[in-house]
Amino acid sequence: MSAQGQALQNHNNELVKCIEDLREKREEIIKQLREDDAEKAKITQELQILTKRLAQVNESIARKTETKNEYDKVISETEAAYLKILESSQTLLTVLKREAVNIAKKKQASS
């Protein structure tokens, strides 16, 4: 019986040791979970800050794009009007030269 008692005692000691090892491993996992949760909270906060900043940058881009488009429109309209002025001044110059020639011819004809 004493051999059986000794075996039972050895099994009991080994069982207690295994349970203690499992508890230590569990505590290590709990520690890692806390660290991961803290990192997750930090990342979540950073993500919220970055998301807000991204929204602000997108709004800025939209406003500046709208302003750029307005500049493009004004420049295009101004260039078109300027081209019309150039064409008109060229036409006016051509008419003026022709009239000057006609006046000179009339003057010579009457002399």
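The chain as shown is numbered from 1 upward.
Heads up, the Cβ atoms here are built off N, Cα and C, so glycines get one too.
So, quick note: what you're seeing has the original residues, none of the substitutions.
What you see is a predicted model, and the numbers here were worked out from it, not measured in a lab.
Of all the Cβ atoms in the protein chains shown, 10 others lie within 10 Å of the Cβ of E20 (mutagenesis position). Annotation of the mutagenesis experiment E20 to A in Swiss-Prot: Drastic reduction in microtubule branching.
DSSP assigns E20 (mutagenesis position) to a helix in the three-state reduction.
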